[in-house]
Amino acid sequence: MPLFKLTGQGKQIDDAMRSFAEKVFASEVKDEGGRHEISPFDVDEICPISLREMQAHIFHMENLSMSMDGRRKRRFQGRKTVNLSIPQSETSSTKLSHIEEFISSSPTYESVPDFQRVQITGDYASGVTVEDFEVVCKGLYRALCIREKYMQKSFQRFPKTPSKYLRNIDGEALVAIESFYPVFTPPPKKGEDPFRREDLPANLGYHLKMKGGVIYIYPDEAAASRDEPKPYPYPNLDDFLDDMNFLLALIAQGPVKTYTHRRLKFLSSKFQVHQMLNEMDELKELKNNPHRDFYNCRKVDTHIHAAACMNQKHLLRFIKKSYHIDADRVVYSTKEKNLTLKELFAQLNMHPYDLTVDSLDVHAGRQTFQRFDKFNDKYNPVGASELRDLYLKTDNYINGEYFATIIKEVGADLVDAKYQHAEPRLSIYGRSPDEWSKLSSWFVGNRIYCPNMTWMIQVPRIYDVFRSKNFLPHFGKMLENIFLPVFEATINPQTHPDLSVFLKHITGFDSVDDESKHSGHMFSSKSPKPEEWTMENNPSYTYYAYYMYANIMVLNCLRKERGMNTFLFRPHCGEAGALTHLMTAFMIADNISHGLNLKKSPVLQYLFFLAQIPIAMSPLSNNSLFLEYAKNPFLDFLQKGLMISLSTDDPMQFHFTKEPLMEEYAIAAQVFKLSTCDMCEVARNSVLQCGISHEEKAKFLGNNYLEEGPVGNDIRRTNVAQIRMAYRYETWCYELNLIAEGLKSTE
């Protein structure tokens, strides 16, 4: 596995660096001395470094450089212009025409109409000195190497283009990265049963043992007693903490903040100029594209919770329908007796006929803004937990039959719409080891299959609740309950047939809860191991994320070996809370949901752009909970070129129509004045981001969708203009090339 060679000096984080990282963390989460270290600005017009400090810093550095050997400065003479070298893919028909006097060359593509490019000449150090520019480039280069390492170890996605630049910087040949891609279950063939069990693999006979919060795999029990695990790439906590401390220090460095802030401003301004020059040409491309428009290009709801995947009217209609059909059916059990549906409503002093969407009270309103606790109460129809247990739970007296029926109806609506897909989340809490068997029995028993749905597992971060009630002895037990059954079903599928079939339909894991809840714990080498975490306090976000990633990494290696589908780590991140959440996600998450707090860190925002980390944004959800719609950074991120998609989060709480995803697109298009090309680009991003199979993506996006840039875009399927794809790709390569040029100057 081609991991990356960092110098000894770069690899070892000295005591001063670790101390600085801890100080930065303390100022971020405890508000010590303000929050300016990591979070330099909230409004993008404010420069992260004050003008006086920056002028003094540059003056000092220039004076310092004058007294040094002038060879380095001479190397920069004549380097005022940069020639953009776009790495060529094997299937690309791109040819580059070299233009000496311009920063970026103008590539010509066979499938891209001529369009007007923005070209800028002059110095490109973006407000920092030559010496600082070299430091910035080294830091950004190492940050990208860190992400690439963790993505490849866990069979998650890292784009080809940055890999090519990183290998060019290393002076190494690019290894085909397709072998590191995740594997998703292809759709069943016509007439094939999606719940078939005949092809389950045989038992491997491996032995499993959790050690330090991570499940280790042994060939047999004898090897386990000798502590000789199979040679999988197990996680190294010390390396992770060193990388984390490096990133903490990087995002707090003044020159890095200034450079990235100015590059982001440039990206935003450049896109606006591009739109002024080429908007009509993009529209002309779309008008000449037959049988394809925004309505019939594929779009995926990349972030939606199964328990709220229906709108409030749908839920109300189902409650009334179930009462009409099953009034005398026993549906609920209390300690005293079993209740029919009629008796249950009588006990609640209500009649379904009298219910309205207002009395159902599941919609988020003004009262939920900045009140996540009140938002969670909205999952209880009419404020009654009994109705939530009956209609929105998988484990109840009727074995989740009503919930399964609602989900099937939502799936049927998606099939009718044809071009909309969803990735609902089902919950595993880690309270007991039999949760997986119950959930898989519910899924397979009710035959919950929809060609327009793929599934994910969400793990709520509520260890503190379980520990306070003495359900769990320590955090390690929670991790064991979450992951051990999945390992066992992977090793011996025939003894866990339902779970093995269920796992074929799962594409990833999510980590969910209120991010604004303060932990106060900094994950470090001094942190207790999961087996030693017996206190009632909840571990930090980073602690949760690392141990989820670590187990997913080992699990993916095992499943890849067996020819099974693998899983992505796709947590909620950046909706609220500290910026360390986003820093952790940059290291180990395939993609994230929300990402609002990226607007507070230019360094992380720029890194998310360089690595093209997908972000599922939900402006309507944010509008009810954390951020007013007009202040949502969605448009800003789109203009800069971050890979964003639109999602609904919880249609039951936030939406009104039968097609909540179209409602999300419609409102965003009106508020942000999006063009058709903008919306189709976001829709294409959602398909790339999601966990549907390679075969389906090739059908929806084109056979070359794995290629980046216009070569990988089939306008006949995506309705995204080739001019837009060429602009995005050239701009991305230009920013990566700046880093490469900055590192060349240090040689």
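Yeah, the Cβs are placed from backbone N, Cα and C, and that goes for glycine too.
For the recorded site, HIS303 (Zn(2+) binding site), the DSSP three-state label reads strand. Within its own chain, HIS303 (Zn(2+) binding site) has GLU423, SER593, HIS594, ALA616, SER618, SER647, THR648, ASP649 as residues 6 or more apart in sequence whose C-beta sits under 8 angstroms from its own. For HIS303, HIS305, HIS572, ASP649, the entry in Swiss-Prot reads Zn(2+) binding site.
Following the DSSP three-state reduction, the secondary structure of MET652 (substrate binding site) is helix. Marked as substrate binding site by Swiss-Prot: HIS305, LYS374, PHE375, ASN376, ASP377, LYS378, TYR379, GLU575, ASP650, PRO651, MET652, GLN653.
One mutagenesis experiment named in Swiss-Prot is ARG388 to Trp, and its note says Loss of AMP deaminase activity. In the three-state DSSP scheme, ARG388 (mutagenesis position) is classed as helix.
Cβ environment of ARG425 (mutagenesis position): ILE304, HIS305, ALA306, TRP455, MET456, ILE457, GLN458, ASP510, VAL512 lie under 8 Å away, each six or more residues apart in the same chain. For ARG425 to His, Swiss-Prot lists a mutagenesis experiment annotated as follows: Loss of AMP deaminase activity.
Taken from Swiss-Prot, the feature active site, proton acceptor covers HIS594, and the record attributes it to sequence analysis.
Within 10 Å of the Cβ of ASP649 (Zn(2+) binding site) there are 28 other Cβ atoms, across all protein chains. The separation of MET652 (substrate binding site) from ARG388 (mutagenesis position), Cα to Cα, is 13 Å. Of all the recorded positions listed (HIS305, ARG388), ARG388 has the fewest other CB atoms within 10 A of its CB. Note on ASP650 (substrate binding site): other Cβ atoms within 10 Å of its Cβ, all shown chains, come to 26.
Across the fold, the C-alpha of HIS572 (Zn(2+) binding site) and the C-alpha of ASP650 (substrate binding site) stand 13 Å from each other. Neighbouring residues of the recorded Zn(2+) site, listed in sequence order and excluding HIS303, HIS305, HIS572, ASP649, comprise ILE304, ARG425, ASP510, VAL512, SER593, HIS594, ALA616, SER618, SER621, SER647, ASP650 (Cβ within 8 Å of the Cβ centroid). Around MET652 (substrate binding site), a 10 Å sphere centred on its CB holds 26 further CB atoms from the protein chains shown. Other Cβ atoms within 10 Å of the Cβ of HIS594 (active site, proton acceptor) number 27 in total over all chains.
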